[in-house]
Amino acid sequence: MAWKVSVDQDTCIGDAICASLCPDVFEMNDEGKAQPKVEVIEDEELYNCAKEAMEACPVSAITIEEA
């Protein structure tokens, strides 16, 4: 299975918890907002990591959906 990861740039407040919890999937861009390092995750371990980051996001800016 594969999952698509996205971050709503208008919603993100740049607290970087996602990049801290899951640095293989998320990074901070030049504007101080989170962005995915990869658009599609095929590894279940990375999916679980990204899901944890999504649940920890204080403004619900992260979306994960089946690709």
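Backbone N, Cα and C atoms are what each Cβ position is placed from, and that goes for glycine too.
None of the noted substitutions appears here; every position holds its original residue.
Note that the coordinates shown come from a computational prediction; the quantities given were computed from them, not determined experimentally.
According to Swiss-Prot, the features are:
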type	residues	note
BINDING	CYS12, ASP15, CYS18, CYS57	[4Fe-4S] cluster binding site
DOMAIN	3-31	domain '4Fe-4S ferredoxin-type 1'
DOMAIN	36-67	domain '4Fe-4S ferredoxin-type 2'
MUTAGEN	ASP15 to Ser	The efficiency of electron transfer is compromised
MUTAGEN	ASP15 to Cys	No effect on the efficiency of electron transfer
MUTAGEN	ALA34 to Cys	The mixed spin cluster is converted into a homogeneous spin cluster (S=3/2)
Could you state the whole-number distance in Å separating the C-alpha atoms of ASP15 (mutagenesis position) and ALA34 (mutagenesis position)?
8
What whole-number Å value do you get for the CA-CA distance of CYS57 ([4Fe-4S] cluster binding site) and ALA34 (mutagenesis position)?
10
Across the domain '4Fe-4S ferredoxin-type 2' (36-67), what does the mean pLDDT come to, as a whole number?
97
Enumerate same-chain residues with a sequence separation of six or more from CYS18 ([4Fe-4S] cluster binding site) and a Cβ-Cβ distance below 8 A; give 'none' if the list is empty.
VAL7, VAL25, PHE26, ALA34, ALA53, MET54, ALA56, CYS57, ILE62
Report, as a single number, how many Cβ atoms besides its own are within 10 Å of the Cβ of ALA34 (mutagenesis position).
24
How do the residues of the domain '4Fe-4S ferredoxin-type 2' (36-67) split into helix, strand and coil according to DSSP?
13 helix, 8 strand, 11 coil
Check: same-chain CB within 8 A of [4Fe-4S] cluster site center, minus CYS12, ASP15, CYS18, CYS57:
VAL7, ILE13, GLY14, ALA16, ILE17, ALA19, PHE26, ALA34, ALA53, ALA56, PRO58, VAL59, ALA61, ILE62
Tally of residues which DSSP labels helix, strand or coil - the domain '4Fe-4S ferredoxin-type 1' (3-31):
5 helix, 8 strand, 16 coil
Can you count the other CB atoms that lie within 10 A of the CB of ASP15 (mutagenesis position)?
16
State the count of C-beta atoms found within 10 angstroms of the C-beta of CYS57 ([4Fe-4S] cluster binding site), not counting that atom itself.
21
